[in-house]
Structures are given as structure tokens and as C-alpha cells.
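Colleague: I'd like to ask you about the structure that follows.
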Amino acid sequence: MAGRQPQQALPKAAAKQIAKEVVKQEKKEPVVRKKKQFYPNPKFNNRFNKKFVKKQLDKNLKKQGFEGPKPRFAVTVSATIGKVGPNKSQGPELQISTFMHPSLMKEPNDGTNFGPLQSAAAQWGLWRLKNLSVTFTPLVGPSAVTGSVFRISLNMAQSPGATSWGGLGARKHKDVAVGKQFTWKLQKGDLTGPRETWWLTDTNEEGAQSCGPLLEIHGLGETTSTYKDAAWAGDLFIVEVRGRWEFANYNSKPALGMLERVTETTNASIEVANGNMIMTVPQNSQLARHMSERFERTTNASTVGETIWQIVDEGAGLVANVAPPPFTWLIKGGWWFVKKLLGRSANTDVQYLVYASLADAQNNRPVEAQNYTKVTRQTTLSSTQINAPNTGPNTTTGSIGNNNQQWPIPPTGVPVGDFYVCGRMTTLHMGGQSGIQATTLVNGMIYRTDHPEPSTSPVSNWEFTVLENNTIVGAGMGCVWFQKSEALVWTLDGQKLSGWNTLDGVGTTQLTVAWRQHNRTIYGWANVVAWNSEEWHTNAEQPHQPILRLTYWLVKINVLSEPEDFDVVQKSPLAYLEDYTTAQSKSAIQKLNFQTFQKPEGGGTLRAQYSTTPRQGDFAVIWQIGRHNFDMSTGKGTPVESLSDYVMPQQKDAHIGMWYRALTSVGPRSDVLTLHFHLPTVEKDLVEQIIDQIQHRYRLTPLDSDSDSSSSDSDFEPEDRFEKLKIYEGLRSSGLSHHVSDGAAIAVKKKLRRGHAE
């Protein structure tokens, strides 16, 4: 108790010493500490893993070469592939069938239009689609039509097959309801090619390796109008595609960018002769000129061409009426391939061998079927050039004259000023008896004194009335009609041919035509395009006699109207000689009056029989002959009212081409006519006219007026630059110098940017 005991301090010192030794030992042997475990958000972790795995998979696929070469060029393009029309029957009907190949992705009747997609196809050896969207834009509301549904499907086989609605459903497909906008999106995996996801660009190679997948659109059920008890006649959808095409392996083949596509309504036939199925089209049709021998190697032998054409029966005229066994399924499928039979006479219709698949066409294995009698039907055919035997640059192999112009020359542009139209024109109706087919009475002029209700627009006593708003400015006593594809159009400068044109894109005036049928009047049936008028004698020759004038109008039909036969008063011009003696024969006066046609069994009427009906987009010529006024500058005048005698002096020299047809009562139902028309003057200066023609030639459209008009050429979008390049190249190819072509291209682009603001 007398102080701290020494024996108690010893253990404490020993403890400190032991602690020091332990620290030294720990420094020599470091302790492995347990790492802190990280627990991330599960959602973030899953997303991270998916991206990581996809990235690694893509990396490994590219590393191992499963996706082929790396894309060297890519372009995104929008294109209209056609319109979907009404179904004419209950069964599945093919509306559109088109390859996704970049050279074949063209609008109907686009010809050899050279776009960015075709430009790339002409320069690269491999192609593929990264993505594709197909948009259906309705042209009619859902309440206007009923009875039909449409199905778009992807065909990877490059050949037609037996089509059923259930079979189409077994493909990758989507159904589209009428009247609603719809977009179908396809991804890279749906469109991949056979060569490490790539397709060959050269369509002369095996079809399964080059042409790519097809888009097919079918309709089921007859399309009818909900407003009236009748079939629907208008289009239902416009179909557009937008996709991104990728290219690799540069390999220039210029001809692949110039493959053509043409759509035409014409008479086509199918037959089986000597065991081979043959398709025939008229020699003067646009399709025959399109699928001509200019694409073939020169030969005089009777052989088969090398160019392959895809034929799509969009009008279903052959599909519904032709069934050659055992290949009924091929025609019913709505599309096939053909090659031209060479060495045939130039004065006969053009024949093509039919093939069931692209591979058969490439290997020249035509369809072999039982003998089948030739069947001809009117239908709408779409022809697409699949390949070009010569893929190099085009060279002129034959020319006529010293201008190195290769024939045949395709028509381009619309006529300017006075022009001529030559073609087979058909009488609208014939005169006959009920139940008896009319054969020769071609100029029955329907004359009716009864008029529609006062609430409607006024009409004349004749079958057709030319109107400006609600004012009568002319009448049509007779009518012939023709298809624009069967007409030749040209302009003359004295004795020289100054233009070889087409009626595609020709403008119309504000004058309209009303058509009086049996129990209704079709207002706005057509619009006036051009006209002409000529007198047979003047007041100076016979002041006391009524003036005989012939006036006719070229009109473009707007409405498809199916008339019905009916009995009506019909008159016809009848030329005759007055009573005269032999001594007075040299001074005899010819006269013209209008005589009423009568039935043989009596009565003052005759049946108007309509054997053919013009369609929307066709053209017609209506005329009136007799006493009336007319202004050539405006195309307006007065209708013929007087039916009294007209004196016709001798030695008349006519210049219009219509007198013989207007003065005859008996003749063939159709004949070839050549008519002279006057095109109304457009108040534009020379520069405006040239720019308008360039716009029509290259299918350019003005930009919105609110776009930046002050931007320079360097601010143009790539599409604008390409359009400017198209204009420049076209002007250079026509023989203009660089400075003139470049200046004109810039002027056109500035006008396009101004739009309609002016």
C-alpha cells in the first residue's frame, strides 16, 4: 500500500512491446481487404447489356465477313411506284408489282429518267437496302367506296406464282383499308441479299442474285360506290416508297441507269402457237415502241431478243379473260416476263415470248402450253425493262441523213403554236335500230329541243355544249375519240418539221364541255385544249345565203361516263345538187341541208348505239357545221341553230382536215384522221416559254414561295444540285455551249425557287 508496485508495471510494458511487434508483422504481410460490391440499377444494367451485346455481335459479324464489304456510298430516295385502282372482280387482283432494284425503282411512264438512285446503280457493283417504308396515301375517303381490302406483301422469289388470298397472307404482309393513310416499314433483315447481305447490281446476272425483292399489292372484293349503285371508277391510293440504298464495289455500267418503264392502256392478246405462249401488242402502240428492237443486237434472223421485260396486267383485262392451260395460274397471277420475237414484219403487230420466271427468261425457257386460240382484250399494261444486253455507254450505230440522228425518234415535249394530230379516231356512237347492230351510220347528230331543269347550267340542242362558266360558247354535233398513245403530234415551220411532240402534259383552257346523254347531262365531262375553224364561203360571194362554217375543238376527257343506248332524233348533213339541165351543169349549185334519220319501220327517231366509251385521260374531237360565229383567238362562238340549206361554192381549198368526216353520213366506225389545231397563245415572254419547256422536259416543280429565295447555289439541297445538273447535261447534249447551258440551268433554278409567288 506504500506506493506503486513494480510487478504491476511489467505487464503493461510487455503489452506495448507486443503491439509494436504485431504492427511490424502486419506491415510485412499486408491484409487483403474485401472489395465493396456494386449493385447498379437493374433497368440500366439490362439496357447496357443489350447495347453492349449488339455492339459486340455487329463487331464480330463484320470481323468474320458475314456482312460483306463496307458500304462506300448511300442515298435516301423517295419514289412513287404507282396508283392503286378499284377491284373489278371479287377475286384477288394484282394492282402493283415492282422490284426494289435501284435501276428499276421508277415512277410509271418515267422513261429513262436519270435520278440519283439510277446514277448510283450505274456506277456500283453491289447494292442493298438498309430500310424501306411504303406509304399509302388515300385519294378517296372511307365513306365513298366499299367492298374491297388491299394487301401488300413481300415476294423474295423473283417470280410469279399461284395467287390466293391465304397464300399472300403466308408471306410477310400488311392489310390496308380503303380511305386511310398507312405506312409499312421494312428493316434490313427483311430485305437482305444472298451475298453477305448484298445484291448484284448487274441485272444480266442470275435473277436470284441481282433483282432483289418485289413489292406486290393485291385487292380483294369488287370496289363499289356508296353514293350510287355502280362500280367505283377512280383511283384509291397513291403508293410511295422511301428507303436508304447502300452501294459498294465501284463498277461502272452506264446502261443500267437508263432502264425504262412505261404504262399504257391498249389492246393486248395472248395465244399459244406451236406450243409456245405468245403475247401480242399493236404495232403503233407506245408499248411496242418501248419494247422495240433498238435494245437488241442487230439481226435479220427470226430469233428471240436478249432484253427481258416484266409485264404487269394492272387493268386485269387479260387476267379476267385469258386462261391457257396448264399455265392458267401464270396469267391469273397478273405478271410475267417476255422477250421480243425478232425478224418479224414491221407492218404487223409485235409479238413476244412469255416466260414464267426471271430465271426462265435468262435461260430462254419459254412457257410451253396447249394450243390456245388468240384472245384480245383492252387492258392497262405496265412494262419494265429488266436488263440491258450492252451495259456500256451508248453509241450511235445507225443514222439517217447527215445529222447523226438515230431513229426511231421518241416524241418529247408538248406542241407550241399550231400543231397537227394524226391517229386512229373512233366514232362515239353509231345510228341503228333497237336490237340490230349499227354498221355504217357514223354521223348521226343528236338533236333535242327538250332541256334540263332550269336549276342546271344551260345546254344547247346538240349532244355537246361548250361552256365558259354558265355561258354557252359553242356546240358539238358530232364526236370522235382516241387514246393519246395512238396519236402522232407534230408542228411545222413552213415545210420543215419543227417538233415531234406528245399530248402528255398538254395544258387545257377554262372552257368545259357538257355531254347530254339519255336522261342526264355530264357537266365538266372534258376541258378544251385547242381548236380550229374554217368557212366554205363568204358573204362577198353570196350575200343572201347563210354562211357554212366548220368548227371543231380538241378536248381532254375528265370523267369516265358509261352512256346507255336510246332512241332520239338524229340529223345528218346531206349534200345534193339542185335541179338542173344538162346545159346548166357547169353552173350548178351544190347545197347542204340537215336531214332527219328515221327508222325503216317509221318514226322520227333512231337508236344511238355506244359500242365504245372513252376513258379519263383520253382525247376527243367535237365539231359543229352550219351557220355560227367563232373567234379564233379565244375559241368561243355561238352554237349552230339554223338547219336550212347552205350554198357551197365550187373550188374550195381547205386547210383543216375535218371537212370529209363532218360531211359524210356513211362510213367506217374508226379511221385514221389528220387534223390541224390552233393552240391558244400564252402571254409569256420567250424566256418564260423556254423555262416552262425545260421544267416539263425534266419533270421539275416549283418550290414553295416562302422558301429562301436569296440563297445561293451553294445553299441548295443535294436534290436541287442534282436537278440543276440534269438540266445542264440535257442542254449540253442538245448542242448548246457550256456558258449558255449553265446560265439557263441557273435561271430555271431561280424560277423554281420563286415558285408561284409571281
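Each residue, glycine too, has its Cβ placed from N, Cα and C.
Feature list, courtesy of Swiss-Prot:
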- Arg4 to Lys: In strain: VS34 and Isolate ITA/205.18-5/2018 (VARIANT)
- Lys36 to Arg: In strain: Isolate ITA/205.18-5/2018 (VARIANT)
- Lys70 to Arg: In strain: VS34 (VARIANT)
- Asn519 to Thr: In strain: VS34 (VARIANT)
- Ser561 to Ala: In strain: Isolate ITA/205.18-5/2018 (VARIANT)
- Thr613 to Ser: In strain: VS34 (VARIANT)
Colleague: Cα-Cα separation of Lys70 (variant position) and Ser561 (variant position), in Å?
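Modeller: Rounded to the nearest whole number, the Cα-Cα distance is 56 Å.
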Colleague: Measuring Cα to Cα, how many angstrom lie between Thr613 (variant position) and Ser561 (variant position)?
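Modeller: Answer for this pair: 8 Å between alpha carbons.
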Colleague: Measure the Cβ-based neighbour count of Asn519 (variant position), defined as the other Cβ atoms within 10 Å of its Cβ.
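Modeller: There are 8 of them.
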Colleague: Measure the Cβ-based neighbour count of Thr613 (variant position), defined as the other Cβ atoms within 10 Å of its Cβ.
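Modeller: For Thr613 (variant position), the count of other Cβ atoms within 10 Å is 14.
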Colleague: Compile a sequence-ordered list of residues in the same chain as Ser561 (variant position), six or more apart from it, whose Cβ lies below 8 A from its Cβ; state 'none' when nothing qualifies.
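Modeller: When sequence neighbours closer than 6 are ignored, Ser561 (variant position) has Trp515, Gln517, Ile522, Trp525, Thr613 within Cβ distance under 8 Å.
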